[in-house]
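A.B. asks: Swiss-Prot lists these features:
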MUTAGEN   D23 to A  Decreases TolA-Pal interaction
MUTAGEN   D23 to R  Abolishes TolA-Pal interaction
MUTAGEN   D23 to E  No change in TolA-Pal interaction
Amino acid sequence: MARARGRGRRDLKSEINIVPLLDVLLVLLLIFMATAPIITQSVEVDLPDATESQAVSSNDNPPVIVEVSGIGQYTVVVEKDRLERLPPEQVVAEVSSRFKANPKTVFLIGGAKDVPYDEIIKALNLLHSAGVKSVGLMTQPI
């Protein structure tokens, strides 16, 4: 009888304790949430090297090249003429006048390697607002 009062058999718990598992999962979730914006902001764009490029024929129509040399810095090149450091409005006016003079003019956009790709997109939008429907991208940096 003394045995039953003092030292009874303890029942073992057969449940799984998931609190440590949840702690680890929440810490991992916080780490991923903190690093996800950093990963998406640091994506670098490497321009491909074109192995099969087509040469632009300049028999009758010399190509009009819009060079993006920096943020908001545009240069329009037609044959030997270089119009440097043009504001976006003047680029649109120059491209529009060239396009209206000859709709078959070839337009190319080139950018320096250190220029953010967003500036190339802005140059594409400028040519689109000037009425140009087809634009080529130069694969060799300027």
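Glycine too: its Cβ is placed from the backbone N, Cα and C atoms.
So, quick note: what you're seeing has the original residues, none of the substitutions.
Describe each of these features in terms of where it is and what it packs against.
C.D. replies: If you take the C-beta of D23 (mutagenesis position) and look for same-chain residues 6 or more apart in sequence within under 8 angstroms, you find none. D23 (mutagenesis position) falls within a helical segment according to DSSP.
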